[in-house]
Amino acid sequence: MINYPLASSTWDDLEYKAIQSVLDSKMFTMGEYVKQYETQFAKTFGSKYAVMVSSGSTANLLMIAALFFTKKPRLKKGDEIIVPAVSWSTTYYPLQQYGLRVKFVDIDINTLNIDIESLKEAVTDSTKAILTVNLLGNPNNFDEINKIIGGRDIILLEDNCESMGATFNNKCAGTFGLMGTFSSFYSHHIATMEGGCIVTDDEEIYHILLCIRAHGWTRNLPKKNKVTGVKSDDQFEESFKFVLPGYNVRPLEMSGAIGIEQLKKLPRFISVRRKNAEYFLDKFKDHPYLDVQQETGESSWFGFSFIIKKDSGVIRKQLVENLNSAGIECRPIVTGNFLKNTDVLKYFDYTVHNNVDNAEYLDKNGLFVGNHQIELFDEIDYLREVLK
């Protein structure tokens, strides 16, 4: 029996040496390594600015929060934001926490991203923002989304936590909107233990992110900035001046040091993931009872999803038991249909556009297995044998 886990370590001696260099420095809190990582991160993905935080979830939190603190607020309580019905929980929680009215839209059962036709119907004069989610490595069709937005004053945001390294028309996923978020949790494309990042080209947004990442103080702002104007030269006072209701979601310095080494390896990681995907797609084309995710642009293939074909008679519970018995780790597709979580949704101000039939079908008939940054041809052959 072959062991086929959901994820595997992306580290070697370079990451352990990076950790040791931080330990030797005795500077454990956010510092120069994090700054270097942010500079390299922005360069890697083609953004002007990058802000590292403690997780992809806190990246989403700061992305939404920042829109309330611009000189002319980009969003206010009660504004409508459109989201797909399938994503991770912390895509949605900041929307509730900042009092936004959330409109859920169905997904495309093939790409697993927001359904373009449903989005087109859902956008109204009340829509102030669209939060797209690039699911399991697959970028959205941003050409179509931008056509829908047209010249309207609608903010485009991206939760790209599962799709680092994906591209659409040679542009990196996570850089199509005003802001995009990334995750570097263990099972993702790179791993910094815990970690996340926000990218933007907007200087005011960037300065707000720097401020609210660490207590809402001015300490991490440049002398001339878009939050306070010009900082005082009195460091004794300025270092403890608080101007925005922020958080403490700073990353550890060792996460920055690890990230520097991981970014160097990212092109190779993505290349191997795509080769695995090519092999996987060939093995599972025309499968008798399973459909696989349809690629949009150039996916970075976080994992390999399956949707049980309608009228196949196959029951997911039995499929999961078979995979687990064979040593193949599998999971639901993200959270499935998030609208099933009625206990938490009672705290939301939300509506549902028409129906979410595809999200409901995925919720009951979808699952995914892992893709890794190492060759998986033997594991994929084994997977195909188990899923005869």
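Cβ coordinates come from backbone N, Cα and C, glycine included.
What Swiss-Prot records for His188 is active site, proton donor/acceptor, and it gives a curator's inference as the kind of evidence. The Cβ of His188 (mutagenesis position) has 22 neighbouring Cβ atoms from other residues within 10 Å, across all protein chains displayed.
Annotation source Swiss-Prot lists GDP-4-dehydro-alpha-D-rhamnose binding site at Lys26, Met27, Phe28, Thr29, Arg219, Glu329, citing a large-scale study or a structure entry. If you draw a 10 Å sphere around the CB of Phe28 (GDP-4-dehydro-alpha-D-rhamnose binding site), it holds 11 other CB atoms from the protein chains shown.
Its own atom aside, the Cβ of Asn248 (pyridoxal 5'-phosphate binding site) has 11 Cβ atoms within 10 angstroms in the protein chains shown. What Swiss-Prot records for Gly56, Ser57, Trp88, Glu162, Ser183, Asn248 is pyridoxal 5'-phosphate binding site, and it gives experimental evidence as the kind of evidence.
Annotation note: His215 (L-glutamate binding site) sits in a coil segment as assigned by DSSP. Its Cβ placed at the centre, His215 (L-glutamate binding site) has 18 other Cβ atoms within 10 Å. If you look up Swiss-Prot, you'll see His215, Arg250 marked as L-glutamate binding site, on the strength of a large-scale study or a structure entry.
Mutagenesis annotation in Swiss-Prot: His188 to Lys or Asn, described as Loss of GDP-sugar dehydration activity; the structure shown retains the original residue.
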Practice problem: Using a 10 Å cut-off, grab the number of neighbouring Cβ atoms around the Cβ of Arg219 (GDP-4-dehydro-alpha-D-rhamnose binding site), all chains included. | Solution: 15
Self-check item: When distances run from the Cα of His215 (L-glutamate binding site) to each of the binding-site residues Met27, Thr29, Trp88, the nearest one
Solution: Thr29
Quiz item: Within 10 Å of Glu329 (GDP-4-dehydro-alpha-D-rhamnose binding site) (Cα-Cα), which of the binding-site residues Gly56, Trp88, Ser183, Asn248?
Solution: none
Quiz item: recorded positions Ser57, Glu162, Ser183, His188, Asn248, Arg250: which have a Cα within 10 Å of Thr29 (GDP-4-dehydro-alpha-D-rhamnose binding site)?
Solution: Arg250
Self-check item: Cα within 10 Å of Gly56 (pyridoxal 5'-phosphate binding site) - qualifying binding-site residues among Lys26, Met27, Arg250
Solution: none
